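Colleague: Got a structure for you, written out below as structure tokens; questions coming shortly.
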Amino acid sequence: MNKFARHFLPLSLRVRFLLATAGVVLVLSLAYGIVALVGYSVSFDKTTFRLLRGESNLFYTLAKWENNKISVELPENLDMQSPTMTLIYDETGKLLWTQRNIPWLIKSIQPEWLKTNGFHEIETNVDATSTLLSEDHSAQEKLKEVREDDDDAEMTHSVAVNIYPATARMPQLTIVVVDTIPIELKRSYMVWSWFVYVLAANLLLVIPLLWIAAWWSLRPIEALAREVRELEDHHREMLNPETTRELTSLVRNLNQLLKSERERYNKYRTTLTDLTHSLKTPLAVLQSTLRSLRNEKMSVSKAEPVMLEQISRISQQIGYYLHRASMRGSGVLLSRELHPVAPLLDNLISALNKVYQRKGVNISMDISPEISFVGEQNDFVEVMGNVLDNACKYCLEFVEISARQTDDHLHIFVEDDGPGIPHSKRSLVFDRGQRADTLRPGQGVGLAVAREITEQYAGQIIASDSLLGGARMEVVFGRQHPTQKEE
């Protein structure tokens with residue numbers, strides 16, 4: 001049973017709709033058909049009884065009672081409403097008169113039928129019916145066709161019993177009128193028989209119509225399924241919001257979910273890219289130190305602190321970026337601690353001197369010890385590390401660092417004697433993946449990360465020309481008042 005349910009119950013919506021609707025139509029059709037058949041049967045019986053009762057009244061009117069005998073004289077031009085066979089009984093059930101002497105018919109009249117007015121039926125065979133229809137050639141032809149199709153077919157004759165009370169001219173009589181044409185040969189009965197075929201044809205016609213209705217009704221769901229497949233194949237980014245009213249809420253929620261997932265994916269991808277870029281400097285220092293150890297230019301005792309410092313920085317950077325990934329987009333600063341700027345820059349300069357040792361970069365700094373940075377230390381190190389690394393990469397020999405501080409802003413200036421940045425590219429270098437010099441190795445990430453961090457401090461980075469002949473980067477950190485609260 002469970003196996004059957006697993007294989008057959010999870011049907012498609014179209015099949016479910018079709019089966020459910022077909023079931024409803026079938027039940028309603030059968031119900032209406034049964035009601036129609038019962039109604040027709042009752043109406044048919046009433047109509048037949050009324051006609052036979054009319055024949056009975058006619059014979060009662062034409063009957064004469066003389067010398068304790070009854071006689072019936074039928075006019076020659078009398079037009080009977082229907083071919084019938086009439087029998088007249090007295091109150092004791094004795095047969096007084098019969099229109100024709102047909103023994104099997106007389107025996108078929110049950111004594112209990114004669115006790116009350118009523119409507120009955122006599123079941124017989126084709127041969128017996130043929131004796132009743134001896135004078136009706138049209139009915140005989142129809143009966144012949146029935147005999148050819150089924151020699152054992154049963155015929156049903158309607159019987160009406162009417163009791164007439166005694167009067168001055170007539171004793172109590174019971175008149176039995178038998179319809180000589182069986183129900184099976186009547187046109188009305190054939191209509192009844194055809195009703196079943198009409199019902200079956202109706203169902204066969206309804207099923208394809210229901211299929212078309214199901215196909216048309218479920219087209220929006222098919223379209224939605226197709227769009228989902230296109231999403232899986234990366235052929236579309238969002239679901240079409242122009243859909244039916246019932247699916248609008250679902251599509252809107254799915255689009256919101258897709259947007260959230262895409263933003264989260266982009267956030268972590270960006271964070272991973274930024275982390276990879278930030279680890280380049282400490283890894284380069286480790287590589288330079290190991291090279292010095294291999295060439296015996298540095299002793300183990302001197303190399304160990306340098307390597308431990310860079311390993312510690314790598315660990316800090318990983319923790320910092322994981323935390324930053326969870327806070328990205330919130331607009332809330334990680335901390336508002338006070339950090340002297342000069343020591344932080346000294347550590348960066350020391351690391352960069354090791355990275356660019358072969359190039360022989362000369363980095364000079366002119367910063368007052370009182371100048372401080374308010375915020376997360378790793379934010380400052382990340383921004384200035386990227387800006388200084390760019391300056392060292394593109395300078396010829398000299399890099400100069402200076403700073404000034406106002407009530408709410410910290411300005412740090414980094415200048416080099418390199419080729420500088422063309423005016424047309426000064427805004428592009430802060431976009432991810434964009435670089436002013438595409439001939440040198442790089443990813444175009446450092447300055448983009450620096451700008452994103454400074455914007456969190458309501459600051460900016462401004463590129464201009466330096467008096468040294470190269471580029472001048474002005475890094476501005478806002479929100480530098482120690483007592484300032486986040487809005």
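Residue positions begin at 1 at the first shown residue.
Yeah, the Cβs are placed from backbone N, Cα and C, and that goes for glycine too.
Keep in mind that this structure shows the original residues, not the substituted ones.
Computed from a predicted structure; not experimentally measured.
Quoted from Swiss-Prot, the note on mutagenesis experiment THR48 to Leu is: Confers to cells a PhoP constitutively inactive phenotype. Affects PhoP/PhoQ-signaling cascade but no significantly effect on net phosphorylation of PhoP. Decreases 3-fold initial rate of autophosphorylation and increases phosphatase activity. Looking at Swiss-Prot, the entry for mutagenesis of THR48 to Ile says: In pho-24; low affinity for Ca(2+). Confers to cells a PhoP constitutively active phenotype. Affects PhoP/PhoQ-signaling cascade and increase net phosphorylation of PhoP. No effect on initial rate of autophosphorylation and decreases phosphatase activity. In Swiss-Prot, the entry for mutagenesis THR48 to Val states: Confers to cells a PhoP constitutively active phenotype. Affects PhoP/PhoQ-signaling cascade and increases net phosphorylation of PhoP. No effect on initial rate of autophosphorylation and decreases phosphatase activity. The structure shown retains the original residue. Looking at Swiss-Prot, you'll find the mutagenesis THR48 to Ala noted as follows: Confers to cells a PhoP wild-type phenotype. No effect on net phosphorylation of PhoP. Decreases 5-fold initial rate of autophosphorylation and increases phosphatase activity. Here the residue is the original one, while Swiss-Prot reports the published mutagenesis THR48 to Ser with the comment Confers to cells a PhoP wild-type phenotype. No effect on net phosphorylation of PhoP. Decreases 5-fold initial rate of autophosphorylation and shows a wild-type phosphatase activity. Marked as divalent metal cation binding site by Swiss-Prot on the basis of similarity to another entry: ASP151, ASP152. The annotation that Swiss-Prot gives for the mutagenesis experiment MET155 to Ile reads: Impaired PhoP repression by high concentrations of divalent cations. According to Swiss-Prot, the mutagenesis experiment THR156 to Lys carries this note: Impaired PhoP repression by high concentrations of divalent cations. Under the heading of mutagenesis, Swiss-Prot lists HIS157 to Arg and annotates it as follows: Impaired PhoP repression by high concentrations of divalent cations. Per Swiss-Prot, mutagenesis ASP179 to Leu is noted as: Impaired PhoP repression by high concentrations of divalent cation. According to Swiss-Prot, the mutagenesis experiment LEU185 to Ala carries the annotation: Impaired PhoP repression by high concentrations of divalent cation. Among the mutagenesis entries in Swiss-Prot is LYS186 to Ala, noted as: Impaired PhoP repression by high concentrations of divalent cation. The domain 'Histidine kinase' annotation in Swiss-Prot covers 274-481, and the record cites sequence analysis as its basis. Experimental mutagenesis at this site is recorded by Swiss-Prot as HIS277 to Asn, annotated: Abolishes autophosphorylation activity. Quoting Swiss-Prot on the mutagenesis of HIS277 to Val: Retains a wild-type Mg(2+) response only at 10 mM in strain PhoP* PhoQ expressing mutant phoP N-93. Loss of autophosphorylation, irrespective of the presence of Mg(2+). Unable to promote phoP dephosphorylation even in presence of added Mg(2+). What Swiss-Prot lists as Mg(2+) binding site is ASN386, GLN443, and the listing cites similarity to another entry. Annotation source Swiss-Prot lists ATP binding site at 386-394, 416-421, 435-447.
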Colleague: So of all those recorded positions, THR48, HIS157, LEU185, HIS277, TYR394, which one's Cα sits nearest to ASP151 (divalent metal cation binding site)?
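Modeller: Nearest listed residue in space: LEU185.
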Colleague: Select one residue from ASP151, ASP152, ASP179: among these recorded positions, choose the one with the most other Cβ atoms within 10 Å of its Cβ.
Modeller: ASP179
Colleague: I'd like to know which of the recorded positions ASP179, ASN386, TYR394, PRO419 sit within 10 A of MET155 (mutagenesis position) at the Cα level.
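Modeller: So far as Cα distances go, none of the recorded positions lies within 10 Å of MET155 (mutagenesis position).
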Colleague: Which value does the mean pLDDT take for the domain 'Histidine kinase' (274-481) in this predicted structure?
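Modeller: Averaged over the domain 'Histidine kinase' (274-481), the predicted model reaches a pLDDT of 84.
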Colleague: In whole Å, how far does the CA atom of LEU185 (mutagenesis position) lie from that of TYR394 (ATP binding site)?
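Modeller: TYR394 (ATP binding site) has its Cα 111 Å from the Cα of LEU185 (mutagenesis position).
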Colleague: In angstrom units, rounded to an integer, how far apart are the Cα atoms of PRO419 (ATP binding site) and ASN386 (Mg(2+) binding site)?
Modeller: 18
Colleague: Where among the recorded positions THR48, THR156, ASN386, ASN390 do you find the Cβ with the fewest other Cβ atoms within 10 Å?
Modeller: THR156
